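What follows is a single structure, written as structure tokens, with notes after it.
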Amino acid sequence: MSDLAREITPVNIEEELKSSYLDYAMSVIVGRALPDVRDGLKPVHRRVLYAMNVLGNDWNKAYKKSARVVGDVIGKYHPHGDSAVYDTIVRMAQPFSLRYMLVDGQGNFGSIDGDSAAAMRYTEIRLAKIAHELMADLEKETVDFVDNYDGTEKIPDVMPTKIPNLLVNGSSGIAVGMATNIPPHNLTEVINGCLAYIDDEDISIEGLMEHIPGPDFPTAAIINGRRGIEEAYRTGRGKVYIRARAEVEVDAKTGRETIIVHEIPYQVNKARLIEKIAELVKEKRVEGISALRDESDKDGMRIVIEVKRDAVGEVVLNNLYSQTQLQVSFGINMVALHHGQPKIMNLKDIIAAFVRHRREVVTRRTIFELRKARDRAHILEALAVALANIDPIIELIRHAPTPAEAKTALVANPWQLGNVAAMLERAGDDAARPEWLEPEFGVRDGLYYLTEQQAQAILDLRLQKLTGLEHEKLLDEYKELLDQIAELLRILGSADRLMEVIREELELVREQFGDKRRTEITANSADINLEDLITQEDVVVTLSHQGYVKYQPLSEYEAQRRGGKGKSAARIKEEDFIDRLLVANTHDHILCFSSRGRVYSMKVYQLPEATRGARGRPIVNLLPLEQDERITAILPVTEFEEGVKVFMATANGTVKKTVLTEFNRLRTAGKVAIKLVDGDELIGVDLTSGEDEVMLFSAEGKVVRFKESSVRAMGCNTTGVRGIRLGEGDKVVSLIVPRGDGAILTATQNGYGKRTAVAEYPTKSRATKGVISIKVTERNGLVVGAVQVDDCDQIMMITDAGTLVRTRVSEISIVGRNTQGVILIRTAEDENVVGLQRVAEPVDEEDLDTIDGSAAEGDDEIAPEVDVDDEPEEE
């Protein structure tokens, strides 16, 4: 076998494809398509600006040929095609592309009509003045430098920018599997937002939006509606509608109307827009236009659309908005590299990252300046000491045979401090002392010991420095350095002073480069949020066995005394009954869990509001349920918070835990919440913290209490684990996550119930048979539900006939676990209790109905406490 053949290594093509494509994807994401959140630049932009900085192609110097810069960039830093680099330069020099141009171009750099820029050999460029703020203090070790592609040059990993460039100029790019599209903003507004964040790091998105109301495009125009902006700033994703600025002018003589367009949306090609309008007129898809012309010139844009006599200008304009790019949507997707990883970021995340970057840059700059100041002060100290001892030093130098021996003698002898003593005493002996200085040098025992560097500086001292004027200048410079060192130490020693410096520099940038907003933001009808028109109130949500859903104000139900007959909650169809009941706020989300283990999401106010006697609407008309699929559990959620879990339990005793955020932003079709085996269904859902305890109650009166931590969090499309070991024919009827002390109220089919302290229920292991929760007999019937209550609470019970009663919890006695309970609601023959719900809102005494709560003899008695041996636990 040849040498070449021995170098061939067989590889699995599938593994090689995975590895190579992943490498390619990460290279595109990190090295090409996405900007860094700190400086808002992609690598190619950063390399172009750095190359121009190295060339000295500054804003106040002569222009240089674009080809010269492109050659430096591709030769030293960016080993790609010259067209990619030149296109980047062109875009940074176009006033209609960047809100604040980073390159000052001379020549033809294209137009808003889509005209191409002239070749790079014809155009000339230099850095814009604002671009220097991106690279300010670059030479002061403020950022890390990394090797270029071949290791022959160093380039900055990120720019030490004073400008929040990611927001100010925005960014767009398509990577592998992700993309970014960040709109530009007004510099003054963004800096105001940064200052507000510096003042209060806990500021909300709404608070930041008081300073940054929305994007500010270089082409001005109008943003139609605020809702997309709010969503984008809150979540990192959103959509805004940009509309051209147009007005309808009326000729005073003829009465004819003319539409004048002064500004068009961002990234819209004006020439193509005019072609599209002409095409629509030709195809008669837009009526009422008699003439179209472009009168734009160096003074501004002006597109003239003449309207026919019998047409209405506003109607024609609205048609153009809907059918042309006079109105476009801008999809905001704020993805940037954060710590080297792509991340979708909201407005506060981006500002926080920039301020954090500035804190690091200013700290590193201060350390650098302190080191340089101390090094300079170290030399000035020696010169001041030399001037204080000028005669003996001159004598020593005159008698030294060589400069080397003179230096050695200067280092060996101690010297009087002279004027330096007072200055060092005021500033502190160690203030100007370099960190590298050994202890034997400097001030010791009232004398000054020179280092070799200081001795050399004395030998290099020119004779003119011995004049009185030069002596004073030297001492003044030394005093200024001591003051500078003191200030630098104060910055490093005080976080508040550090933030003051950052604030002062941001205010200076705002003063120098800030301007007025160009883009107007207007409200539109779509901004009238239905939710804003809905009064926040607590309501009762009911779901019948046959799937009829509705909500009613909680205030419609008056609390009644125990044993009352209740009021009708719903007009029920024959053979139907209410089996799901909860109290929620009209603005809450409702997570609807179905018999097939899927979950759907709605707002409470989207449910039908009905009177007490109405059935409501079939939930199949509100949710895309499949045939034979029904809602078996509903859960109100106010906010989808991080760290909160959704705990689920099924009738067969299976339990499962999933993070709440898995259920945010559900699609209309819903998603799988839990995989169910045949014959099982979901009976209970609750929110947990991850460290709670869980109680499962069965129809036969058993309960198991165990720690939630024994169930690990799982994804949506999983089955879960066993929570309780059930007897034959038994099923789980309630899931409770006990919070605080309180008591557990258990209700049975025949209207009986009782309260038992939570502490009475022992904590056992998961997947055991549990202990007795209530004594189940023929008299009280099987358990239909259990809830945790406090003395100030009320409960609502509902029967399969639709009767609902609301009762004070305080009227129900607290007894042990092994009892039957008392009558909570009187049921008619063949009527069973099917639902139980806690109400945590007290009602004034004036609003209560006085209903005789006395019971027939024996009915109200609490079954005596009976010693019942709990069944042994089974692991």
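Cβ atoms are placed via backbone N, Cα and C, with glycine included.
Original residues throughout; no substitutions modelled.
The 10 Å shell around the Cβ of TYR122 (active site, O-(5'-phospho-DNA)-tyrosine intermediate) contains 13 further Cβ atoms across the protein chains shown. For TYR122, the entry in Swiss-Prot reads active site, O-(5'-phospho-DNA)-tyrosine intermediate, with the evidence type experimental evidence.
The domain 'Topo IIA-type catalytic' annotation in Swiss-Prot covers 34-533.
In three-state terms derived from DSSP, SER83 (mutagenesis position) belongs to a helical segment. Around SER83 (mutagenesis position), no same-chain residue at least 6 positions away in sequence has a Cβ under 8 Å from its Cβ. Record note (Swiss-Prot) on the mutagenesis of SER83 to Ala: Resistant to fluoroquinolones.
Following the DSSP three-state reduction, the secondary structure of ARG462 (mutagenesis position) is coil. Applying an 8 A CB threshold to same-chain residues 6 or more apart, the list for ARG462 (mutagenesis position) is empty. Under its mutagenesis annotations, Swiss-Prot gives ARG462 to Cys the following note: In gyrA462; resistant to cytotoxic protein CcdB, but not to the quinoline antibiotic enoxacin, has no effect on DNA supercoiling. Does not interact with CcdB.
Taking the Cβ of ALA67 (variant position) as reference, residues of its chain lying under 8 Å away and at least six apart in sequence are, in sequence order, MET120, ARG121. Among the natural variants that Swiss-Prot reports, ALA67 to Ser is described with the note: In PPA-10; quinolone-resistant.
Quoted from Swiss-Prot, the note on natural variant GLY81 to Cys is: In NAL-97; quinolone-resistant. The Cβ of GLY81 (variant position) lies under 8 Å from the Cβ of ILE74, each of which sits 6+ residues away along the same chain.
Record note (Swiss-Prot), natural variant SER83 to Leu: In NAL-51, NAL-112, NAL-118, NAL-119 and strains 58, 158, 218, 231 and 235; quinolone-resistant. The unchanged residue is displayed.
Annotation of the natural variant ALA84 to Pro in Swiss-Prot: In PPA-05; quinolone-resistant; the original residue is retained in the structure shown.
Where Swiss-Prot documents ASP87 to Asn as a natural variant, the accompanying text is: In NAL-113 and OV6; quinolone-resistant. All protein chains considered, the CB of ASP87 (variant position) has 15 other CB atoms within 10 Å.
Where Swiss-Prot documents ASP87 to Val as a natural variant, the accompanying text is: In strain: 202; partially quinolone-resistant.
A natural variant is reported in Swiss-Prot for this position, GLN106 to His, and the note states: In NAL-89; quinolone-resistant. Counting every protein chain shown, 14 other Cβ atoms lie within 10 Å of the Cβ of GLN106 (variant position). Classification of GLN106 (variant position) by DSSP places it within a strand.
Its own atom aside, the Cβ of ASP678 (variant position) has 4 Cβ atoms within 10 angstroms in the protein chains shown. Swiss-Prot documents ASP678 to Glu as a naturally occurring variant and attaches the note In strain: 227.
For ALA828 (variant position), the count of additional Cβ atoms within 10 Å of its Cβ stands at 10 [all protein chains shown]. Under natural variants, Swiss-Prot gives ALA828 to Ser with this note: In strain: 227.
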ALA828 (variant position) sits from ASP678 (variant position) (Cα to Cα, rounded, in Å) at a distance of 35
How far is it from GLN106 (variant position) to TYR122 (active site, O-(5'-phospho-DNA)-tyrosine intermediate), counting Cα to Cα, in Å?
9
List of residues, in chain order, with Cβ under 8 A from that of ALA84 (variant position) and at least 6 apart:
VAL44, HIS78
Give the distance between the Cα atoms of TYR122 (active site, O-(5'-phospho-DNA)-tyrosine intermediate) and ASP87 (variant position), rounded to the nearest whole Å.
14
